[in-house]
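Novice: One structure, pasted below without further comment.
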Amino acid sequence: MSASSSDPFHSFAKTSFTSKAAKRATAHSLPPLPGPGDLPPGMNVEYDVAIVGSGPIGSTYARELVEAGFNVAMFEIGEIDSGLKIGSHKKNTVEYQKNIDKFVNVIQGQLMPVSVPVNTMVVDTLSPASWQASTFFVRNGANPEQDPLRNLSGQAVTRVVGGMSTHWTCATPRFEKLQRPLLVKNDPVADDAEWDRLYKKAESYFKTGTTQFAESIRHNLVLKKLQEEYKGVRDFQQIPLAATRQSPTFVEWSSAHTVFDLENRPNKDAPKQRFNLFPAVACTSVRRNDANSEIIGLDVRDLHGGKSITIKAKVYILTAGAVHNAQLLAASGFGQLGRPDPAKPLPSLLPYLGTHITEQTLVFCQTVMSTELINSVTADMTIVGKPGDPDYSVTYTSGSPNNKHPDWWNEKVKKHMMDHQEDPLPIPFEDPEPQVTTLFKASHPWHTQIHRDAFSYGAVQQSIDSRLIVDWRFFGRTEPKEENKLWFSDKITDAYNLPQPTFDFRFPGGREAEDMMTDMCVMSAKIGGFLPGSYPQFMEPGLVLHLGGTHRMGFDEKADKCCVDTDSRVFGFKNLFLGGCGNIPTAYAANPTLTAMSLAIKSCEYIKKNFEPSPNPVKHHN
């Protein structure tokens, strides 16, 4: 069908039609509370705290508040799919730690794109008898309102219990001061101290460390070479990682489960605590009172049984991610629905919802370690004969002051060369991967990850030994701009019948991203040559999955153009809190999860001071 007035959908975008989700956002009547027999198993009508989302930020709120005696319910749109440890990292299996490239498929299977423009390619070879689309055809979850030139095409979400922490890299650096939002005004010393206090607690929850790869040959090859090449100019270290090394060959990667065991309580390990997790239960909106001063209900839908229920609580916390937090608010009458129109007045509730969003630029390449580096692995070895010959031997002098490598290194190399004489590489098969960084500084304002890990891209072809491969990922910051927006359709809904998210985003101009690319190219060349097919390149906008600023934090709603205060409380509402990277209002290049967790800890401290848990009858039982 041609794009003409004969097409009934030709001018659909200009009609007054609004979706059911948009109508619900402006509704004022409350549905009746369900009776006891109408609730899914284990669900009550009322709790002290209702949390939406089960990722590491939701788990932080749950841990802090459950341990303080609150009766907490957590609602997660996704399901439990991470094994016996609910919300655990899926890389915590021997299979994936032996072959990290296999984990790429796990990540790809978990990620759901946020906004996909309609493919305008015409299929002109269909049979004349086949139904053909109009110009406004919504197919396969595509978004007809998305401008492909202003999209974050790589942006995606994960809908499972544990969220993205079930497959993330576990990189948890602190924000350098230039990246951090202020928590204490006009007192830099006090602000530094507050951040240090919060970061320390968050690091303890995540089990962050910087020594898990200290006895990796590949890690030390890369680390020492870069330290040597940039001596006195740049500092290199292990990436701060949320992980615990269990053995020389196995690491337990942290996740939401590490922060808080998502098992229902009371149970045998926590007989006096109250917590319930409800997977496959979607939050559809929050209910405001007539005065718009507090939340009086949380609308949820059981995705298995199909029932819609309103839950009551003293405190409501949205931790469903930077996209879904804003989406739920827009579906509840906050901000505005529909394409932003500068001619219209700002909405009265959260006028800056979805404005000033940020996402990081990303440059990527892969290198194959140089012959010089590989030859240096055996610098302390005395090799007699040829592999496979009866007289073949590999020895070294333990503890010699002339050794270039420590004994643990030499012992691993010797054992591998003797046990696996068929292998031309002297690096043990199970040698841990490199995990190196040079952190964000004013002189080079980008974050770096020089490592070998699984992402939704960057798998290594089978013809190359992965022990030789080093991944280079450099992340750049983006200054918050009001014109960079995430908005929600009043006509189109997503797969869960919520207003469709749409991006209106462009990376600001400037030299910083190009300087970052140059830095990566120069630095990576010191380690080896580029892997064919993985030459230096800018990656899709949004592929970093570090979207921020969708519900910004600040001190004053109007002056700072923000949505929540420094306790993560929504302006004007005494009992609604938002958690996650959407709160971060600054230009940042580093991984934001640790910072978002720190803000959640501060938010919990406010909640514990201003709300009382209900009496716990379990406490009176022996």
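Glycine is treated like the rest: Cβ placed from N, Cα and C.
No noted substitution is present; original residues retained.
Swiss-Prot documents His167 to Cys as a published mutagenesis change and attaches the note Decreases activity by 90%. The mutagenesis experiment Lys312 to Glu is recorded by Swiss-Prot, whose note states: In P2OxB2H; increases the catalytic efficiency 5.3-fold for D-glucose, 2-fold for methyl-beta-D-glucoside, 59.9-fold for D-xylose, 69-fold for L-sorbose and 4.8-fold for D-galactose; when associated with K-540. The annotation substrate binding site is assigned in Swiss-Prot to Gln449, His451 on the grounds of similarity to another entry. The annotation active site, proton acceptor is assigned in Swiss-Prot to His546. What Swiss-Prot records for Asn591 is active site.
Please go over these features one by one and say how buried each is and what sits next to it.
Specialist: According to its DSSP assignment, His167 (mutagenesis position) is coil.
In the three-state DSSP reading, Lys312 (mutagenesis position) counts as strand.
Listed in sequence order, Thr169, Ile239, Glu433, Pro434, Gln435, Val436, Val470, Asp471, Arg473 are the same-chain residues six or more apart from His451 (substrate binding site) with CB atoms under 8 A from its CB.
Annotation for His546 (active site, proton acceptor): spatial neighbours Glu359, Gln360, Phe475, Cys581, Tyr588, Asn591, Pro592, criterion Cβ-Cβ under 8 Å with sequence separation of six or more.
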Novice: Take the C-alpha atoms of Gln449 (substrate binding site) and Lys312 (mutagenesis position) and report the distance between them in angstrom, rounded.
Specialist: 44
Novice: Quick one: pull the CA-CA distance for Lys312 (mutagenesis position) versus His167 (mutagenesis position), whole Å only.
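Specialist: About 33 Å separate the Cα atoms of these two residues.
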Novice: State the three-class DSSP label for His451 (substrate binding site), counting H, G and I as helix, E and B as strand, and everything else as coil.
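Specialist: In three-state terms, His451 (substrate binding site) counts as strand.
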Novice: Check the recorded positions Gln449, Asn591 for other C-beta atoms within 10 angstroms of each C-beta and report the one with the most.
Specialist: Asn591
Novice: Rank the mutagenesis positions His167, Lys312 by the number of other Cβ atoms within 10 Å of each Cβ and report the first-ranked residue.
Specialist: His167
